Amino acid sequence: MINEDPSSLTDMDNNIDSWKNNSENSSYSHADSLADVSNIDNLLSDKIFSIRDSNSNIYDIYYAYDTNDTNITKYKWTNNINRCIESYLRSQICEDIDFNSDICDKVQRTIIILIRSTNDTNDISDTNDISDTNDTNDTNAIYDPFDISDTNDTNEIYDPFFILDINDTNDTNDIYGIYDPDDIYETNIKDICERYSEIYPRNREKSTFVPIDYSDPNCMEKLARLWVQCETCYGLNFKQFFRPKMNICEHCGEHLKMSSSDRIDLLIDRDTWNPMDEDMVSVDPIKFDSIKELGSEEESSKDRLDEDMLSPDPIELDSEEESSKDRVDSEEEKDQSYIDRLDSYQEKTGLPETVQTGTDQREEIHPLFEDIMNQLDLYLQTAKNRVDSEEEKDQSYIDRLDSYQEKTGLPEAVQTGTGQLNGIPLALAVMDSEFIAGSMGCVVGEKITRLIEYATNLLLPLIIVCASGGARMQEGSLSLMQMAKISSALYNYQINQKLFYVAILTSPTTGGVTASFGMLGDIIIAEPNATIAFAGKRVIEQLLNKEVPEGSQSADLLFDRGLLDAVVPRHLLKEFLTELFQFHGFVPLT
């Protein structure tokens, strides 16, 4: 079917095999004949028309033929159209194809743009047509945009960077919509690896492509809005697809950090999560900021006392006039340049001429010395700025709590509640390493303890997902006490009530969490390559001044040593837990 003048249409044959007499087989034998070749001149102007195959699949095509020779045969017409259809059905996407016909003369140029499919492309018969091996005997009749083996025609270019013109709305005669043929890029560049700006110099002002300036100090912040960098292979993962892939690097398969909310969505069935103790927030129980200020005041007073004890006796000082003169001389020396200071010291010391540095030598040394001094000044300024930025980050404990609550949207470093895992009711606690490194303070310990007691009373299985740097130092010994409190609640849950507790260790799990409830599970599961240790790598290296071997704190090594029961990839975790609970007698409610 062609949206053209009715006089150009002829009786359609539902089989295009009649055009296969020219020692070539069609690459798509189930398409309808488009037009009688005798009326082909009517289609030489730029037009959009529709084609329909025998399966009632309709496609809109823009076809333009720029040539000095109007002697077009059935063979040329059929081959171009069939290659166009074949390419579309292979890609199954709206894709623009701009190629030089390798069958026509070199002066002829064919432009075919597949605009859209006007019906459902999920028809099974379409895929059957594509996979029909009987129609692919002649590989020359198939245009595959991903096939680079055909190097006979060096002018054939597949254009993967076509940019839609969505700004061209002034032309009232524009019948092509956003696919304006006036904006089709003309290029004879044969190297498809050339830079974007060299391939498309014509429409660069209209392009929505925004180059990235890596010299911009905010460059990485801009990239972080769209990309997540893997900590292992440093590959970039597009944020839009990162969460559906469960925060697993698409390049190396590394399991990157995951928020507590995402883990709840991963494990708990939809609309079954019931959070607990959401209104419980941390305070400053030991007045950590007051102790810090008191300590700084004591240090300053001690320094002042030491200075007073070490200060010289005023009697031993020179006269006030000489001391003021020395101060003036020292200030003048600081303002002098290097050459002037050399001259002044030579005049002051009275050194002979043979010892003094020659004028020529000083002129040669002076630029090098000035350059070194400028570099030192730049380094000192950079260090000063770094110190200033660190001082800005040195917030009080209460301010840090507020900033992390605003950043993560969580009141504390753990979420607790009940839900269903494939229909099995359970109690769940998930720690979040983004909230002050997932550190365990009084509120974290209290929420986990309350959850364990609630699960004990209702005889629910328990899962705790650990992701923590250990006890929170801002709360002192009160944070260390949470280790014993949680362990005591687990003793009653596991030993007295004989209930089932599963610990899931993610990266990082260190410090007091590892030394308490992290390693008390009836079944201990870890994610691949998770960092699990009592003391972190940096702490060990600073304390013992020894380098920690690579991989010595990974979950895979601990599994080999028998400290873990299983290492389960993230995408298999829910099904693994379901089978584990069913094996221990827990059945779904439905």
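Glycine is no exception: its Cβ is also placed from the backbone N, Cα and C atoms.
Unsubstituted: the structure retains its original residues.
Note that this is a predicted model, so its numbers are computed, not measured.
Going by Swiss-Prot, these are the annotated features:
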type: BINDING; residues: Cys230, Cys233, Cys249, Cys252; note: Zn(2+) binding site
type: DOMAIN; residues: 226-590; note: domain 'CoA carboxyltransferase N-terminal'
type: MUTAGEN; residues: Cys230 to Ala; note: Almost complete loss of carboxyltransferase activity in E.coli
type: MUTAGEN; residues: Cys233 to Ala; note: Almost complete loss of carboxyltransferase activity in E.coli
type: MUTAGEN; residues: Cys249 to Ala; note: Almost complete loss of carboxyltransferase activity in E.coli
type: MUTAGEN; residues: Cys252 to Ala; note: Complete loss of carboxyltransferase activity in E.coli
type: MUTAGEN; residues: Cys442 to Ala; note: Loss of redox control, but also considerable loss of carboxyltransferase activity in E.coli
type: MUTAGEN; residues: Cys466 to Ala; note: Retains 50% carboxyltransferase activity in the presence of DTT in E.coli
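This view paints the features noted in Swiss-Prot onto the structure.
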residue: Cys230; record: mutagenesis position; DSSP class: coil
residue: Cys249; record: mutagenesis position; DSSP class: coil
residue: Cys442; record: mutagenesis position; DSSP class: helix
residue: Cys466; record: mutagenesis position; DSSP class: strand
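Across all of the domain 'CoA carboxyltransferase N-terminal' (226-590), the predicted model scores a mean pLDDT of 84. Cys252 (mutagenesis position): 12 other CB atoms within 10 A of its CB, across all protein chains. When the mutagenesis positions Cys230, Cys233, Cys466 are compared by the number of other CB atoms within 10 angstroms of each CB, Cys233 has the fewest. Nearest to Cys233 (mutagenesis position) in space, judged by Cα atoms and limited to the mutagenesis positions Cys249, Cys252, Cys466, is Cys252. One way to see the shell of the Zn(2+) site is to take the Cβ centroid of Cys230, Cys233, Cys249, Cys252; the remaining same-chain residues with a Cβ within 8 Å of it are Glu231, Thr232, Tyr234, Gly235, Asn237, Glu250, His251, Gly253, Glu254. The mutagenesis positions near Cys252 (mutagenesis position), taking a 10 angstroms Cα-Cα threshold over the set Cys230, Cys442, Cys466, are Cys230. For Cys249 (mutagenesis position), the mutagenesis positions whose C-alpha atoms fall inside a 10 Å radius of its own C-alpha are Cys230, out of Cys230, Cys442, Cys466. Long-range neighbours of Cys442 (mutagenesis position) (same chain, six or more residues apart, CB within less than 8 Å of its CB): Ser282, Pro285, Glu475, Leu478, Ser479, Gln482. Between the C-alpha atoms of Cys230 (mutagenesis position) and Cys466 (mutagenesis position), the distance comes to 21 Å.
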